[in-house]
Amino acid sequence: MACGATLKRTLDFDPLLSPASPKRRRCAPLSAPASAAASPAAATAAAAASAAAASPQKYLRMEPSPFGDVSSRLTTEQILYNIKQEYKRMQKRRHLEASFQQTDPGCSSDSQPHAFLISGPASPGTSSATSSPLKKEQPLFTLRQVGMICERLLKEREEKVREEYEEILNTKLAEQYDAFVKFTHDQIMRRYGEQPASYVS
């Protein structure tokens, strides 16, 4: 009978022959509910930790800058064309102001000869000293030099705007990141803060 009982042992007696202790197996069901109850908190805490590990710079690296694909909007030819058009408008404005000063009866006597010299042609008897002062002035820069100056100013302005945009974007992302971390922490404390801490094996 003893041999038959020995041969008819079920699998329940196998842990006795295994190197693992049976106490460890009996404690496993008791710790399972605690670990299951703490699993949502652990998952939320892990999500918060992973979110806290990220920084606004990570989002900036993931999302390309909106200035990356923007090429130069104004070419050198367009800048030169705009300068020519602006120069023509300035000349027309000066002629209009000169004609208004010439036809205005309330203008002073010393401004009338100046207006005449600007708008009207010089009389044959006048000397070269009484010619228009605009004809005496020599241009300091050529048209190409003015275009290069304008192009450089536009590039400097574009870089300044880009730096200001990146700075504002970093500030806004940092504020959103802090608000998200605070919101996640408040949610964790509100949901699991009142529960007693349990040992998780």
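Cβ coordinates are placed from backbone N, Cα and C, and glycine is handled just like the others.
Here the original residues are kept at every noted site.
Annotated in Swiss-Prot:
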| type | residues | note |
| --- | --- | --- |
| MUTAGEN | S31 to A | Abolishes binding to YWHAB. Reduces transcriptional repressor activity; when associated with A-111 and A-119 |
| MUTAGEN | T103 to A | Abolishes binding to YWHAB. Loss of transcriptional repressor activity; when associated with A-111; A-119 and A-131 |
| MUTAGEN | S111 to A | Abolishes binding to YWHAB. Loss of transcriptional repressor activity; when associated with A-103; A-119 and A-131. Reduces transcriptional repressor activity; when associated with A-31 and A-119 |
| MUTAGEN | S119 to A | Abolishes binding to YWHAB. Loss of transcriptional repressor activity; when associated with A-103; A-111 and A-131. Reduces transcriptional repressor activity; when associated with A-31 and A-111 |
| MUTAGEN | S131 to A | Abolishes binding to YWHAB. Loss of transcriptional repressor activity; when associated with A-103; A-111 and A-119 |
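Counting only same-chain residues six or more apart in sequence, none has a Cβ lying under 8 angstroms from the Cβ of T103 (mutagenesis position). In the three-state DSSP assignment, the secondary structure recorded for T103 (mutagenesis position) is helix.
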